[in-house]
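Here's what Swiss-Prot has on this protein:
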BINDING   TYR61, MET132, TRP156  poly(ethylene terephthalate) binding site
MUTAGEN   GLN65 to Glu  Decreases activity on poly(ethylene terephthalate)
ACT_SITE  SER131  active site, nucleophile
ACT_SITE  ASP177  active site, charge relay system
ACT_SITE  HIS209  active site, charge relay system
Amino acid sequence: MANPYERGPNPTDALLEARSGPFSVSEERASRFGADGFGGGTIYYPRENNTYGAVAISPGYTGTQASVAWLGERIASHGFVVITIDTNTTLDQPDSRARQLNAALDYMINDASSAVRSRIDSSRLAVMGHSMGGGGTLRLASQRPDLKAAIPLTPWHLNKNWSSVRVPTLIIGADLDTIAPVLTHARPFYNSLPTSISKAYLELDGATHFAPNIPNKIIGKYSVAWLKRFVDNDTRYTQFLCPGPRDGLFGEVEEYRSTCPF
């Protein structure tokens, strides 16, 4: 039986590594004054009239939505409705960012324009975030098992135990990160996630804490593949996640491990 959530052509490496996907994208401003519980943001959505999963993305400590805007547009162009948010203050801590990601999902479903609301399948939601936004992503995933996917990017959180998470989670770390070093953040976060869930750990080679703030082929490719696989239940994308990218010398990926198959 055909998957009703499949969107777009059969995927290839070239399609996933390109700066934009197959869908034309429109955008809509979410005013800080109209946003309840977060600092406003920008919604990117496919122009094609259909229903799509929805994704909320938080920036990191001291960051604004501009630091993750490229991800909003990139992911929307593959068939998702995406909001990149400003936080209430740029100094908000991870657990505050979790609440704001949740508020942003609610905003898209209930308060955005009809063009946005009519395109969202509210049963298929996901969250992403950079740095403290990645910590917020983990926190919300631990609180909302109904989420379909979570992607923390070079995440930072004081809590190291995420064994309560039941959401398919892709953690992306960076080997040269000195702000949230993988040895004390991304790796122990991944290791603490239960082996019973679909999870993966991708460590970028030669990359710093701020790798998610500029267009990155690897982050874009594997974030889209993860969202497609778990928000859209689209098994055409499993080929990119299992066995996943090769790691080692002279590659763009330092390490990749997962609970494949999924």
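Cβ coordinates come from backbone N, Cα and C, glycine included.
For all the noted positions, this structure keeps the original residue and models no substitution.
The CA atom of GLN65 (mutagenesis position) is located 13 Å away from the CA atom of SER131 (active site, nucleophile).
Other residues of the same chain near the poly(ethylene terephthalate) site, with their Cβ within 8 Å of the Cβ centroid of TYR61, MET132, TRP156, are GLY60, GLN93, PRO94, ARG97, SER131, GLY133, GLY134, GLY135, HIS157, ILE179, ALA180. The poly(ethylene terephthalate) site in the record is lined by TYR61, MET132, TRP156, and its two most distant CA atoms lie 9 Å apart. Here the Cα atom of HIS209 (active site, charge relay system) is found 4 Å from that of ASP177 (active site, charge relay system). The highest number of surrounding Cβ atoms within 10 Å, among the binding-site residues TYR61, TRP156, is found at TRP156. Secondary structure from DSSP puts MET132 (poly(ethylene terephthalate) binding site) in a helix.
The two recorded residues, MET132 (poly(ethylene terephthalate) binding site) and ASP177 (active site, charge relay system), show a Cα separation of 14 Å. In the three-state DSSP assignment, the secondary structure recorded for TRP156 (poly(ethylene terephthalate) binding site) is coil.
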